[in-house]
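K.L.:
This is the structure, below, for whatever I ask next.
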Amino acid sequence: MSGHRSTRKRCGDSHPESPVGFGHMSTTGCVLNKLFQLPTPPLSRHQLKRLEEHRYQSAGRSLLEPLMQGYWEWLVRRVPSWIAPNLITIIGLSINICTTILLVFYCPTATEQAPLWAYIACACGLFIYQSLDAIDGKQARRTNSSSPLGELFDHGCDSLSTVFVVLGTCIAVQLGTNPDWMFFCCFAGTFMFYCAHWQTYVSGTLRFGIIDVTEVQIFIIIMHLLAVIGGPPFWQSMIPVLNIQMKIFPALCTVAGTIFSCTNYFRVIFTGGVGKNGSTIAGTSVLSPFLHIGSVITLAAMIYKKSAVQLFEKHPCLYILTFGFVSAKITNKLVVAHMTKSEMHLHDTAFIGPALLFLDQYFNSFIDEYIVLWIALVFSFFDLIRYCVSVCNQIASHLHIHVFRIKVSTAHSNHH
């Protein structure tokens with residue numbers, strides 16, 4: 001989504017309103033706002049100026065998109081015009097996260113059997129998220145409220161959803177019995193999502209493949225339903241000829257999908273730079289974004305393999321969420337770098353959580369690794385939320401709009 005939403009008064013004017021659009025801020029609201037806001041604005045004046053000039057560009061369509069368009073068009077017409085697009089997105093994300101956390105609660109090591117209704121809830125939660133995520137842009141155009149903030153918010157929610165979706169899938173097939181495969185599948189998912197925006201940072205255009213997010217989500221929904229129908233015996237059954245367990249089949253599909261997608265992504269990354277001398281949209285090296293995701297995956301792999309207490313094997317869900325929050329933040333920063341045509345800096349507070357785990361192992365687990373993992377999880381989550389809230393509030397204030405509310409006023413022109 002791009003363009004401009006309806007205007008509003010800035011926070012701090014004669015009738016101060018919260019940037020998130022919930023009206024007058026109470027004392028508690030002010031305290032929370034300070035707690036979840038960075039001490040200094042994350043974006044510079046020049047970045048905000050370039051953000052205003054940003055225009056959303058996409059190319060291609062996936063296999064199922066034409067079939068789903070009719071349903072999405074029908075669904076968006078059922079949504080009241082006063083509901084903000086970002087509110088639609090955050091509702092879908094919240095449902096997706098809550099249903100996945102149910103599975104995490106029942107299956108903390110991804111080897112247990114959850115109640116059947118939990119798998120059904122997870123399948124429904126993912127379908128709801130897919131549906132709402134697909135119509136937020138349509139709602140923005142329908143209400144003439146498109147903005148760069150809407151595009152950023154949409155991608156930000158997707159980055160977090162990716163973490164929970166891949167984790168929920170691994171739990172559904174009980175992949176915790178094969179920790180190496182679970183590690184690969186979870187980090188392959190976040191890596192591919194990062195690469196999708198990496199090539200956008202290079203080329204300026206978000207490209208969709210024949211097999212893309214919609215198709216993968218439908219496949220995952222089917223796997224949740226198979227967990228309901230077949231249960232553990234189904235995933236533990238052997239595939240004839242291949243002589244592997246059924247649960248390994250989705251992992252092999254992930255390998256194939258990673259190779260296929262990354263081939264297309266890196267073709268664009270190495271040849272599609274729109275900046276000077278084939279550089280990124282910001283004029284930086286096309287390889288520079290690799291340092292961030294490469295650091296995350298390298299740290300995750302080293303800590304996994306060097307743990308003396310089998311930290312990942314015993315607590316895979318906590319581990320994936322910890323590094324997933326880190327990946328989500330650096331992906332969000334990549335999206336911001338693309339939309340503001342700016343450089344990505346490697347130094348980031350997102351790496352503090354993984355660094356704590358690494359240093360604890362370096363000093364022979366001076367503190368119980370499980371305790372440090374919880375500290376890293378909480379810090380990484382707080383760091384992600386703090387950054388996202390700060391960016392959204394700053395952009396909303398700059399564009400004179402609300403994050404979660406459409407203000408009735410003279411509509412601005414659409415760019416999406």
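Placed from the backbone N, Cα and C atoms, the Cβ positions cover glycine too.
Among the features that Swiss-Prot reports, CDP-choline binding site is placed at Asn86, Glu151. Under the heading Mg(2+) 1 binding site, Swiss-Prot lists Asp133, Asp154, citing experimental evidence as support. Feature annotation from Swiss-Prot assigns Mg(2+) 2 binding site to Asp133, Asp154, Asp158. One mutagenesis experiment named in Swiss-Prot is Asp136 to Ala, and its note says Decreased cholinephosphotransferase activity. According to Swiss-Prot, the experimentally introduced change Lys138 to Met is described as follows: Induces a reduction in both cholinephosphotransferase and ethanolaminephosphotransferase activities. Under its mutagenesis annotations, Swiss-Prot gives Glu151 to Ala the following note: Strongly decreased cholinephosphotransferase activity. Quoted from Swiss-Prot, the note attached to the mutagenesis of Asp154 to Ala states: Abolished cholinephosphotransferase activity. Positions annotated as active site, proton acceptor by Swiss-Prot, on the basis of a curator's inference: His155. Quoted from Swiss-Prot, the note on mutagenesis experiment Gly156 to Cys, Ser or Ala is: Induces a reduction in cholinephosphotransferase activity and abolishes ethanolaminephosphotransferase activity. A mutagenesis experiment is reported in Swiss-Prot for this position, Thr162 to Phe, and the note states: Decreased cholinephosphotransferase activity. Looking at Swiss-Prot, you'll find the mutagenesis Thr214 to Ala noted as follows: Alters the profile of diacylglycerol utilization and results in modest reduction in enzyme activity. What Swiss-Prot notes for the published mutagenesis of Glu215 to Ala or Asp is this: Induces a strong reduction in enzyme activity without altering diacylglycerol specificity. Under mutagenesis, Swiss-Prot gives Leu226 to Ala with this note: Does not affect either the enzyme activity or the diacylglycerol specificity. Looking at Swiss-Prot, the entry for mutagenesis of Val228 to Ala says: Does not affect either the enzyme activity or the diacylglycerol specificity.
Are these features on the surface or tucked inside, and what touches them?
P.N.:
When secondary structure is read from DSSP and collapsed to three states, Glu151 (mutagenesis position) falls in the helix class.
Around the Cβ of Asp133 (Mg(2+) 1 binding site), a 10 Å sphere holds 22 further Cβ atoms from the protein chains shown. Under the three-state DSSP scheme, Asp133 (Mg(2+) 1 binding site) falls in the helix class.
Other Cβ atoms within 10 Å of the Cβ of Asp154 (mutagenesis position) number 21 in total over all chains.
Listed in sequence order, Trp72, Glu73, Val76 are the same-chain residues at least 6 apart in sequence whose CB falls under 8 Å from the CB of Lys138 (mutagenesis position). Lys138 (mutagenesis position) carries a helical DSSP state (H, G or I).
Residue environment of Glu151 (mutagenesis position) contains 25 other Cβ atoms, counted within 10 Å of its Cβ in all protein chains.
Within 10 Å of the C-beta atom of His155 (active site, proton acceptor) sit 22 other C-beta atoms, taking all shown protein chains into account.
The Cβ of Gly156 (mutagenesis position) has 25 other Cβ atoms within 10 Å, all protein chains considered.
Thr162 (mutagenesis position) is surrounded by 23 other CB atoms, counting those within 10 A of its CB over all protein chains shown.
Thr214 (mutagenesis position): 19 other CB atoms within 10 A of its CB, across all protein chains.
For Glu215 (mutagenesis position), the same-chain residues 6+ apart in sequence whose C-beta sits under 8 angstroms from its C-beta are Ser62, Leu63, Leu64. Under DSSP, Glu215 (mutagenesis position) is assigned to a helix (H, G or I) in the three-state scheme.
Within its own chain, Leu226 (mutagenesis position) has Phe234 as residues 6 or more apart in sequence whose C-beta sits under 8 angstroms from its own. Reduced to three states, the DSSP call for Leu226 (mutagenesis position) is helix.
Counting only residues at least six positions away in the same chain, the Cβ atoms of Leu116, Tyr119, Ile120, Ala123 sit under 8 Å from the Cβ of Val228 (mutagenesis position).
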K.L.:
Taking the Cβ of Asn86 (CDP-choline binding site) as reference, which residues of that chain separated by at least 6 in sequence fall under 8 Å from it?
P.N.:
Asp136, Leu149, Gly150, Phe153, Val403, Phe404
K.L.:
Radius 10 Å, atoms counted are CB only; among the recorded positions Asp136, Asp158, which position scores highest?
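P.N.:
Top count of Cβ atoms within 10 Å goes to Asp136.
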K.L.:
Considering Cα atoms only, can you say which of Asp133, Thr162, Thr214 is the nearest neighbour of Asp154 (mutagenesis position) among these recorded positions?
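P.N.:
Nearest candidate: Asp133.
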K.L.:
In terms of DSSP three-state secondary structure, what is the assignment for Thr162 (mutagenesis position)?
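P.N.:
It is helical.
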K.L.:
For Asp133 (Mg(2+) 1 binding site) and Gly156 (mutagenesis position), what Cα-Cα distance in Å is obtained after rounding to a whole number?
P.N.:
11
K.L.:
Roughly how many Å separate the Cα of Thr162 (mutagenesis position) from that of Gly156 (mutagenesis position), to the nearest whole number?
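P.N.:
That separation, Cα to Cα, works out to 10 Å.
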